[in-house]
Amino acid sequence: MLSKFKRNKHQQHLAQLPKISQSVDDVDFFYAPADFRETLLEKIASAKQRICIVALYLEQDDGGKGILNALYEAKRQRPELDVRVLVDWHRAQRGRIGAAASNTNADWYCRMAQENPGVDVPVYGVPINTREALGVLHFKGFIIDDSVLYSGASLNDVYLHQHDKYRYDRYHLIRNRKMSDIMFEWVTQNIMNGRGVNRLDDVNRPKSPEIKNDIRLFRQELRDAAYHFQGDADNDQLSVTPLVGLGKSSLLNKTIFHLMPCAEQKLTICTPYFNLPAILVRNIIQLLREGKKVEIIVGDKTANDFYIPEDEPFKIIGALPYLYEINLRRFLSRLQYYVNTDQLVVRLWKDDDNTYHLKGMWVDDKWMLITGNNLNPRAWRLDLENAILIHDPQLELAPQREKELELIREHTTIVKHYRDLQSIADYPVKVRKLIRRLRRIRIDRLISRIL
């Protein structure tokens, strides 16, 4: 059993977090990507004071164009609006994985700026590390006036369900002046005005090697840049705590670590990529040993955004969903006893050829973590991540919380035995060969740390 002292240490961490009081009527849950798109467009069109869009990317496709056009239109209608977009510096200047870097998102931002003279919608490129593989802007949240529309989604056709296919995420709108001010000021001070951050809608922007030293210093500064605010809520009322972090010792990571053992009945986790840091796996095993329930909802390998159908040309990146499945199979084989007793429930999400991008945690009925953090080594060490921790001690959000989980579970099947998952021997020949080659040179471990 977890000693009283240790449990108190975890609970103490949560109790001491500064909390901002939140009205239950000012929290909206959305349950589908199309609703998220419509809400975002409505909020942009009705904004009175500020629009700050932060995302990994804003893609040059129908979905992304709809958003950028709406931002230009809002600025044209109300020139006094403070409108800004922040995306990852490296991601914006390359093609999609496996495609050449011609006509990139950054080129599109430049064209939009040239086609709209006198309408300033700055797009800032944020370099979290000198190379994309070593860290990206994974901070989430669209701050519009006194609201934060929060999702792990980026902005493109599938995330916005612009056409047939969708990528499933979580979507919440929180109206809270204090929290939106804290997030807006932090983004302005620590990201927008950060060294190494340059406008992508400027054709004369520097090349990455020219700002390498600035990027390194910027990353160092971000490690120490937490939100600083006084809470105004106690531990008995509905509250929100914004969190931000870069690096394994961040307050966000510490909070995730302390949140899990506070489950008295049940912990539920969603992640699209099953590659949990060892420290979180230990937390899960400890909960199971104490008789607590753990539910993990992950995407089926075919619902992974890196999955390549067998009838399409194979690329190395297409091995990733199989590596995640190997991780899950290994995890389940260790814990099959708890699967047999229904104490550990693992669900695989699959809905036709749509993809799964959900992340977050639910601890009992009282805590909810909404985040873009994939709960993997990459999120733990390399990317700039953030989250909003919701404390609901009076269960005021219970109906929405239950509905959200019910809908997430709708397209899932429960894994009853680790052998229900394919083993390497069952994989397509090219995948099998690649994985065995990676294992021979021990590079699979390195890959798991950066993916």
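Just so you know, glycine gets a Cβ as well, placed from its N, Cα and C.
The active site annotation in Swiss-Prot covers D169 (among others), and the record cites experimental evidence as its basis. Sequence-distant neighbours of D169 (active site) (same chain, six or more apart, CB under 8 Å from its CB) are P33, F36, S151, G152, A153, Y159, H357, L358, K359, listed in sequence order.
Per Swiss-Prot, the feature active site maps to E385 (among others). Look at E385 (active site): DSSP puts it in a strand.
Under the three-state DSSP scheme, Y159 (CDP-1,2-diacyl-sn-glycerol binding site) falls in the coil class. Annotation comment: Swiss-Prot describes 56-57, R91, R94, 96-97, 132-133, V136, H138, K140, G152, Y159, R167, Y273, 305-306, 316-317, L320, 323-324, K359, N374, R378, L438, I447, 450-451 as CDP-1,2-diacyl-sn-glycerol binding site.
The domain 'PLD phosphodiesterase 2' annotation in Swiss-Prot covers 239-451 and is backed by experimental evidence.
All protein chains included, K140 (mutagenesis position) registers 25 other Cβ atoms within 10 Å of its own Cβ. According to Swiss-Prot, the mutagenesis experiment K140 to A carries this note: Abolishes the enzyme activity.
Around I316 (mutagenesis position), taking its Cβ as the centre, 12 other Cβ atoms fall within 10 Å, counting all chains. Recorded in Swiss-Prot as a mutagenesis result, I316 to D carries the remark: Stabilizes the monomeric form of the enzyme; when associated with 441-D--D-450.
In Swiss-Prot, the entry for mutagenesis H357 to A states: Abolishes the enzyme activity. The structure shown retains the original residue. Cβ contacts within 10 Å of H357 (mutagenesis position), excluding its own Cβ and spanning all protein chains shown: 26.
Among the mutagenesis results in Swiss-Prot, L446 to C has the note: Increases enzyme dimer formation through disulfide linkage. The residue drawn here is the original one.
In terms of C-alpha distance, the listed binding-site residues F306, L323, R378 place R378 closest to K140 (mutagenesis position). Most buried of the binding-site residues Y159, F306, judged by other Cβ atoms within 10 Å, is Y159. Annotated pair E385 (active site) and I316 (mutagenesis position), C-alpha to C-alpha distance, rounded: 26 Å. For the pair V136 (CDP-1,2-diacyl-sn-glycerol binding site) and I316 (mutagenesis position), the Cα-Cα distance reads 21 Å.
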